[in-house]
Amino acid sequence: MSSAKKIGLFACTGVVAGNMMGSGIALLPANLASIGGIAIWGWIISIIGAMSLAYVYARLATKNPQQGGPIAYAGEISPAFGFQTGVLYYHANWIGNLAIGITAVSYLSTFFPVLNDPVPAGIACIAIVWVFTFVNMLGGTWVSRLTTIGLVLVLIPVVMTAIVGWHWFDAATYAANWNTADTTDGHAIIKSILLCLWAFVGVESAAVSTGMVKNPKRTVPLATMLGTGLAGIVYIAATQVLSGMYPSSVMAASGAPFAISASTILGNWAAPLVSAFTAFACLTSLGSWMMLVGQAGVRAANDGNFPKVYGEVDSNGIPKKGLLLAAVKMTALMILITLMNSAGGKASDLFGELTGIAVLLTMLPYFYSCVDLIRFEGVNIRNFVSLICSVLGCVFCFIALMGASSFELAGTFIVSLIILMFYARKMHERQSHSMDNHTASNAH
């Protein structure tokens, strides 16, 4: 690409912010309402952590580019960590897809109020998963083409609320909503971090291609941090203004928080329009992400990390069996979480459970990438910024883990250890195969 066509820092920052912002924010205000305006500190900590992680990945992309991103970086520390990261990453993605599905269902509750209840919401989400599984099996590449349109549509009410919503902001309402978590301020902040981080999951892929940027070694890391920070500021403004516009009980009970703010700002006609836009955005995003999960399974199978069935593709390159297996797992988890919440709660409770699990599963891959940058660049003054961002990224992973419930944390830890057991089995099979080949060659 000629130098004249390459983009500079300002444009690059805009691209990163656009890549970062999406449907992840759409249902967060309902979950954060149960914590309160104090979640602003959770946002600030999350932004610092996300910017640090963004720098780590941008630095690794420019200094040590590897096919496979976090999986490759973890593998540079230890092949066992690479295997573990590949499995964790795959499962985090399909679990995250369920959260996107629940967001779509929640915004559809504007038209079908029964979808605010966990059981109907769970059933609807499972139905959506299977519909898009079959769409992708038939070759639904057209779905991904609609994703960009959907993301623009979902961001309109978010940005509008962040900018215009302050006209309806009430300081007394905000003060009453400061800490609604029935716990100490410190615990409320830590609890909010796990939720806030959901909006930044995907930070590892936000960096733009170095080939389209002027002076990429300087511009890409800086733009990635600035773009992540810009997205975070929009998130803070949008969620904090809602804390001053409505009582926490209204937001917590809402299945479509930005539809409510749009109706206040523009009139009642806007709520169904925003709900339809957001549901459309989430559905197109889900369709696109489901195919990406299927392709991730193919890569893992080709690397020898997953059973061969995941790597089987048809004449069109579609991993039908992998898509079906992912849909079965998504259905099983959705049934389990729906049953756990069936005694009471809302669709947003399902969202909170799913995002918590998905975020926790990404913490080890993020941590390994930070450690790999320290390994690659060393501990010295010359690479001071890289060292600080790597350490901050590691600390942020620890803080996010602290915000998890004991059940979520224990589950993540157990799954991580079970993966290493499978790795040991894989190594045994590889060694046995190698010894058999060696014996056969000696016999000849």
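Just so it is clear, glycine is given a Cβ too, placed from its N, Cα and C backbone atoms.
Modelled residues match the original; the substitutions are not represented.
Proximity of Trp43 (mutagenesis position) to non-local residues of its own chain (separation of 6 or more, Cβ distance below 8 Å) is seen for Ser192, Cys196, Gly232, Tyr235, Ile236, Thr239, given in sequence order. A helical conformation is recorded for Trp43 (mutagenesis position) in the three-state DSSP classification. Here the residue is the original one, but Swiss-Prot notes a mutagenesis experiment at this spot, Trp43 to Leu: Strong decrease in cadaverine uptake.
One mutagenesis experiment catalogued in Swiss-Prot, Tyr90 to Leu, is accompanied by this note: Strong decrease in both cadaverine excretion and cadaverine uptake. In the three-state DSSP assignment, the secondary structure recorded for Tyr90 (mutagenesis position) is helix.
The 10 Å shell around the Cβ of Arg299 (mutagenesis position) contains 17 further Cβ atoms across the protein chains shown. Under the three-state DSSP scheme, Arg299 (mutagenesis position) falls in the helix class. Under its mutagenesis entries, Swiss-Prot includes Arg299 to Ala with the note: Strong decrease in cadaverine excretion but not in cadaverine uptake.
The Cβ of Cys370 (mutagenesis position) has 25 neighbouring Cβ atoms from other residues within 10 Å, across all protein chains displayed. In Swiss-Prot, a published mutagenesis experiment is listed as Cys370 to Ser, annotated Strong decrease in both cadaverine excretion and cadaverine uptake.
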Set of same-chain residues at least 6 away whose C-beta sits under 8 angstroms from Tyr90 (mutagenesis position):
Val293, Ala296, Gly297, Ala300, Phe306
